[in-house]
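Listed features, source Swiss-Prot:
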BINDING   SER462, GLY463, ALA464, GLY465, LYS466, THR467, THR468, GLN498  ATP binding site
DOMAIN    67-393  domain 'ABC transmembrane type-1'
DOMAIN    427-639  domain 'ABC transporter'
MUTAGEN   GLU576 to Gly  Loss of cobalamin transport. Shows background ATPase activity
Amino acid sequence: MGPKLFKPSIDWSRAFPDSVYWVGKAWTISAICVLAILVLLRYLTPWGRQFWRITRAYFVGPNSVRVWLMLGVLLLSVVLAVRLNVLFSYQGNDMYTALQKAFEGIASGDGTVKRSGVRGFWMSIGVFSVMAVLHVTRVMADIYLTQRFIIAWRVWLTHHLTQDWLDGRAYYRDLFIDETIDNPDQRIQQDVDIFTAGAGGTPNAPSNGTASTLLFGAVQSIISVISFTAILWNLSGTLNIFGVSIPRAMFWTVLVYVFVATVISFIIGRPLIWLSFRNEKLNAAFRYALVRLRDAAEAVGFYRGERVEGTQLQRRFTPVIDNYRRYVRRSIAFNGWNLSVSQTIVPLPWVIQAPRLFAGQIDFGDVGQTATSFGNIHDSLSFFRNNYDAFASFRAAIIRLHGLVDANEKGRALPAVLTRPSDDESVELNDIEVRTPAGDRLIDPLDVRLDRGGSLVITGRSGAGKTTLLRSLAELWPYASGTLHRPGGENETMFLSQLPYVPLGTLRDVVCYPNSAAAIPDATLRDTLTKVALAPLCDRLDEERDWAKVLSPGEQQRVAFARILLTKPKAVFLDESTSALDTGLEFALYQLLRSELPDCIVISVSHRPALERLHENQLELLGGGQWRLAPVEAAPAEV
């Protein structure tokens, strides 16, 4: 019997309509299954609940329809990728079988067989050209759409977590919860990037498409297994091993092989979750120590503290390396096992199918398609094994972000002084009690009222609770109770710390803080800077520098008074806000404050007797919770 004519493995004239139907059906089934699985993960797994708590508002918020539509489009891209891979396997089958038929025709002298093989070869090349264009187009669109989704999600989540961190002053009150968190800044910057990329423990890369993400990578793997199983099932024959016949041997071989390899991989890779989490935590702690040294460079230089700082940095760096060594050893074992498994299986389909090819039961193209299907099923079933370390790193990012969300919620839930707006622009403290973290009373219940234009100086020995009282009134200190009535409009009440906050940006931004720089004319800024003895800075308003390092502590405190004049509050609390100034300049600034804002209520914390004369009333904290409130003995100075 002579060689047979070439016959295409599928009817290519029906490939397009059949593919459209297949893609539509596969997308619908996949969407339903993915949604069901995500719901189950949400309710049945701890990390699913954590994931949902972090980003729930993005998927059920006002723009959620657009989010789900984008996910649907990305899922469509995944389904198209699988369908193209299936068609490529048939195209490869036709190409190799056509070559085989052409060679058989040449060898047998049968021109008809030869011509059928040649026509089949060029037909397969034409099919390949069309599919290659579709494949490249899909990949480019896939990367673009994936990046759009990731970027939009990251923008939203960064804003969401930043606002959550700022809301209710959680950024400060987090310090007082039982289990404090480390480096919230890194969690918002780095872990959000890892979280939204969804590719494992690495930040987003511009080349990432759906196949790079854990979710869509898993979906593509499952669809590929189902799609190529049908092909492999039809191409598999019976294998005899020690007299035992195994039908559909190729299919069962790949299932058993991958199952055993995956179980062993999970055993080897299990510690990677904790090692990845510790790697992030320890590196963040070391980075924070370096940042602190940079910010305190002048103080360290005065102390000649280089040796101590070096020792402290080394102490923090040593556990980074110790943990990383364990991480590397475990990763080498994990990756070594996966590589061995992947390399061992490469020749297996050829070895198993070779006897059937030599017996003429199948064509060469069938063997090639068998190897392609076998490889796709193996790679797809191995997805979870190969990406176990990526899942571990992604899980670590979820833990860290959930820790931030949880800490913010606990920080906001801590008790605080109840603040109410006053009807007459007065400041009134009702039953304000301040305690230490251990529960000891720091200030007994306190009642004070100041009307418009009134002033109060708070004095007492160090540790008596002066600054803590101001923190309590600012709703920062959680170990306090009582009610504070104060002017309640935006920026109608200001609190100034001893070392003013200097934000990043231009000098204009620094001086106008917390107001918008665009809302204040240059002439007003220059006039205000001149009044607080900072006239030399008037020509530097648009310079962008690290002003916290450029300005001296005294200049920073004068900037704080400039902010008061620009904001025009109705009440201001100052915590030793002139401690870096000489007595004369201190007096001048208080006189300026009273002349510019005569109706403003001024409450100051001070250690200087001279400052007491600039106020009408004095609250002296005596220690042990006791206090004394009385008019200032000397008549208040003209301020």
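The backbone N, Cα and C atoms fix where each Cβ goes, and this holds for glycine too.
The noted changes are left out; the structure has the residues it started with.
Long-range Cβ neighbours of GLN498 (ATP binding site) (same chain, at least 6 residues apart, Cβ-Cβ under 8 Å): THR467, ASP575, GLU576, SER577, SER579. Sequence-distant neighbours of GLY463 (ATP binding site) (same chain, 6+ residues apart, CB-CB distance under 8 A): GLY623. Counting other Cβ atoms within 10 Å of each Cβ, the binding-site residues THR467, THR468 show the lowest value at THR467.
Sequence-distant contacts of GLY465 (ATP binding site), defined as residues of its own chain at least six apart whose C-beta falls under 8 angstroms from its C-beta, comprise VAL434, LEU442, ILE443, LEU621. Taking the centroid of the Cβ atoms of SER462, GLY463, ALA464, GLY465, LYS466, THR467, THR468, GLN498 as the ATP site, the other same-chain residues with Cβ within 8 Å of it are GLY460, LEU469, VAL605, LEU621. Around the Cβ of LYS466 (ATP binding site), the same chain contributes ILE458, THR459, GLY460, ASP575, VAL605, LEU621, each under 8 angstroms and 6 or more positions distant in sequence. The record assigns SER462, GLY463, ALA464, GLY465, LYS466, THR467, THR468, GLN498 to the ATP binding site, and the maximum Cα to Cα distance across that set is 17 Å.
In this structure, GLU576 (mutagenesis position) belongs to neither helix nor strand by DSSP; it is coil. In the predicted model, residues of the domain 'ABC transporter' (427-639) average a pLDDT of 90. Of all Cβ atoms in the shown protein chains, 21 besides its own fall within 10 Å of the Cβ of ALA464 (ATP binding site). All protein chains considered, the CB of SER462 (ATP binding site) has 7 other CB atoms within 10 Å.
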